[in-house]
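Enquirer: I'd like to ask some things about the structure below.
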Amino acid sequence: MALNGAEVDDFSWEPPTEAETKVLQARRERQDRISRLMGDYLLRGYRMLGETCADCGTILLQDKQRKIYCVACQELDSDVDKDNPALNAQAALSQAREHQLASASELPLGSRPAPQPPVPRPEHCEGAAAGLKAAQGPPAPAVPPNTDVMACTQTALLQKLTWASAELGSSTSLETSIQLCGLIRACAEALRSLQQLQH
């Protein structure tokens, strides 16, 4: 399959760095805690809604008095979490940028590779969402983005978004629903970043 003239080498897979692995592990542990808490609330009579929290993307619950409840925002998140790169994508991106700047300053000018935006890795839904979040980092390209690549990427993201939305509608698994919500949010954020690049 031709990729609009792009080299296949441009899309080669690289294993996650130690920092990325720690971030993924922390996210996995956080999702597990959210799932356990949601299970406890469901056993207490709470209902799972077909909506997600606008702040964190977690599936919302409703108690018998019809009060809306977000397990992640109201039980897990705190001010400390906002600075934790394992729980906050912005903090993780900032830490990754600091690490890249520190490693780039150690290299002599002649041996410094040209900066390339990270490419999302096809992984489990949660990993794919994390890869998409990492791919939307703010470094502006030195040249205008290739419109063919942008269009191809936008089409792929829209297809993935449509697929995830359809799957979410038919999903009966709490864990799958949580992961699909994360994927939908990551696709939407990536599409927003693409639109910003085009303007």
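Each Cβ is built from the backbone N, Cα and C atoms, and glycine gets one as well.
No substitution from the list is modelled in this structure, which keeps its original residues.
So Swiss-Prot has the following annotated:
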BINDING   Cys53, Cys56, Cys70, Cys73  Zn(2+) binding site
MUTAGEN   Leu180 to Ala  Ubiquitous intracellular location; when associated with A-183; A-184; A-191; A-194 and A-197
MUTAGEN   Leu183 to Ala  Ubiquitous intracellular location; when associated with A-180; A-184; A-191; A-194 and A-197
MUTAGEN   Ile184 to Ala  Ubiquitous intracellular location; when associated with A-180; A-183; A-191; A-194 and A-197
MUTAGEN   Leu191 to Ala  Ubiquitous intracellular location; when associated with A-180; A-183; A-184; A-194 and A-197
MUTAGEN   Leu194 to Ala  Ubiquitous intracellular location; when associated with A-180; A-183; A-184; A-191 and A-197
MUTAGEN   Leu197 to Ala  Ubiquitous intracellular location; when associated with A-180; A-183; A-184; A-191 and A-194
Enquirer: Could you list the residues of the same chain, at least six apart in sequence, whose Cβ is under 8 A from the Cβ of Cys70 (Zn(2+) binding site)?
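Expert: Result: Cys53, Asp55, Cys56, Thr58, Leu60, Leu61.
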Enquirer: Give the helix, strand or coil assignment DSSP yields for Cys53 (Zn(2+) binding site).
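Expert: For Cys53 (Zn(2+) binding site) - judged by DSSP and reduced to three states - the answer is coil.
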Enquirer: Between Leu191 (mutagenesis position) and Cys73 (Zn(2+) binding site), how far is it from one CA atom to the other, in Å?
Expert: 25
Enquirer: Taking just the CA atoms, what is the gap between Leu197 (mutagenesis position) and Ile184 (mutagenesis position) in Å?
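Expert: Pair distance, Cα basis, whole Å: 20 Å.
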Enquirer: Would you count the other C-beta atoms found within 10 angstroms of the C-beta of Ile184 (mutagenesis position) for me?
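Expert: Its Cβ shell of radius 10 Å holds 22 other Cβ atoms.
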Enquirer: What three-state class does DSSP give Cys70 (Zn(2+) binding site)?
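Expert: Where Cys70 (Zn(2+) binding site) sits, the three-state DSSP reduction gives coil.
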Enquirer: In the structure shown, which of the recorded positions Cys56, Cys73, Leu180, Leu183 has the fewest Cβ neighbours within 10 Å?
Expert: Cys73
Enquirer: For Leu194 (mutagenesis position), what is the tally of other C-beta atoms lying within 10 angstroms of its C-beta?
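Expert: By my count, 16.
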Enquirer: Count the other Cβ atoms sitting within 10 Å of the Cβ of Leu191 (mutagenesis position), across every protein chain shown.
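Expert: Its Cβ shell of radius 10 Å holds 17 other Cβ atoms.
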Enquirer: Among Cys53, Leu197, the recorded positions in question, whose Cβ has the most other Cβ atoms within 10 Å in this structure?
Expert: Cys53
Enquirer: List the Cα distance (Å, whole number) between Cys73 (Zn(2+) binding site) and Leu180 (mutagenesis position).
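Expert: Between the alpha carbons of Cys73 (Zn(2+) binding site) and Leu180 (mutagenesis position) there are 19 Å.
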